[in-house]
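Q: Provided herewith is a single structure, encoded as structure tokens, for subsequent inquiry.
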Amino acid sequence: MTTYNNKGPKPERGRFLHFHSVTFWVGNAKQAASFYCNKMGFEPLAYRGLETGSREVVSHVIKQGKIVFVLCSALNPWNKEMGDHLVKHGDGVKDIAFEVEDCDHIVQKARERGAKIVREPWVEQDKFGKVKFAVLQTYGDTTHTLVEKINYTGRFLPGFEAPTYKDTLLPKLPRCNLEIIDHIVGNQPDQEMQSASEWYLKNLQFHRFWSVDDTQVHTEYSSLRSIVVTNYEESIKMPINEPAPGRKKSQIQEYVDYNGGAGVQHIALKTEDIITAIRHLRERGTEFLAAPSSYYKLLRENLKSAKIQVKESMDVLEELHILVDYDEKGYLLQIFTKPMQDRPTLFLEVIQRHNHQGFGAGNFNSLFKAFEEEQALRGNLTDLEPNGVRSGM
């Protein structure tokens, strides 16, 4: 595990502030939005569809804390772009939006460095003000929308209106108190992690924050490599993973196979009270990966000689299958959902940090074993040939 302290020169202009929103392309946006509201504690925020004058795409916007998801579906049978995307990738993340200052400057610099500009800057407005946008191409078919608000006071963005329907079930469900997006992870095919991470360093002037390789993260069967990139202020963190050769197909390779290439593997949602959050998420019916009891037996033993003290009850953490990673300065608590759709692609993470800015490297091996158990149930923990080529899907 390597932590990087060199941020490089501060960009002259064009700040990246934070994650603005995450856009999903799905087969049925209404049902997908309802799923995330019921299972994960989101609430409807805004809507754009036929009733608001949008004739091609319907969008349901949901929010929890400062986390905003936008679920989008095509309205017409001739929408080839969204149709082809769904056939190839299934339901999943299409766009990760960043709120920025000086969108024009960021786009200009990215263009000079060779980035593909999917859509040049444009402005939309309504009675609440103006917003400037631009869209850049990143790994796979994923894009980044830059969002610059120009004295905008609306509930979401121009063209969106308040939802007209209120689900009477939602107020009766326990609150989950997920607050912000901590990080968003992109999976790449083998040998593409470096180029994907370099894209951020070169085009957005991000810097390396953290990394691990397959000598540090591996099980008997599989392994991975990961590089985390971040903006100058370190408010946006983007881990980039790739599989490393092993005896069997890794969960990273399984993702790449079922996603049809690179894409967003998981979104980490931060909370200040993970125990209450996970209790309530389980009450709502959310499924999580389970760490074995041996993990907690070893953890208890190791913590006896650690320089930090975990405040939470180890019995409760074990009961809820929450994982712990730590160093001499602090610790983090984390847990991962099972896939949020039928394809074993996108899942979510819930994380709580106590003076620890890592990504759970100490848990990677245990997590990989839990993932491998799920892979085996799906029939996907398959052998690889000696040269690392898969022997079957």
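Even glycines carry a Cβ here, placed using N, Cα and C.
No noted substitution is present; original residues retained.
Got these off Swiss-Prot a minute ago, pasting:
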type	residues	note
DOMAIN	18-149	domain 'VOC 1'
VARIANT	Asp104 to Asn	In allele F1
DOMAIN	180-338	domain 'VOC 2'
BINDING	His183, His266, Glu349	Fe cation binding site
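Help me picture where these features are in the structure shown.
A: In the three-state DSSP classification, Asp104 (variant position) falls within a helix. Cβ-based neighbour count (10 Å, all protein chains) for Asp104 (variant position) stands at 15.
Within its own chain, His266 (Fe cation binding site) has Ile184, Val185, Phe336, Leu346, Phe347, Leu348, Glu349 as residues 6 or more apart in sequence whose C-beta sits under 8 angstroms from its own. Annotation note: His266 (Fe cation binding site) sits in a strand segment as assigned by DSSP.
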Q: Cα distance, Asp104 (variant position) to His183 (Fe cation binding site), nearest Å?
A: 25
Q: Validating a neighbour-count step here. Other CB atoms within 10 A of the CB of His183 (Fe cation binding site): how many?
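A: Its Cβ has 20 other Cβ atoms within 10 Å.
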Q: Hey, what's the Cβ neighbour count for Glu349 (Fe cation binding site) at 10 Å?
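A: Glu349 (Fe cation binding site): 22 neighbouring Cβ atoms within 10 Å.
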Q: Within 8 Å of the centroid of the Cβ atoms of His183, His266, Glu349, which other residues of that chain place their own Cβ, given that this set defines the recorded Fe cation site?
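A: Apart from His183, His266, Glu349, the close residues are Asp182, Ile184, Val185, Pro239, Gln265, Ile267, Ala268, Leu269, Phe336, Leu348, Ile351.
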Q: May I have the DSSP-based helix, strand and coil counts for the residues of the domain 'VOC 1' (18-149)?
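A: Taking each residue of the domain 'VOC 1' (18-149) in turn, the totals are 35 helix, 65 strand, 32 coil.
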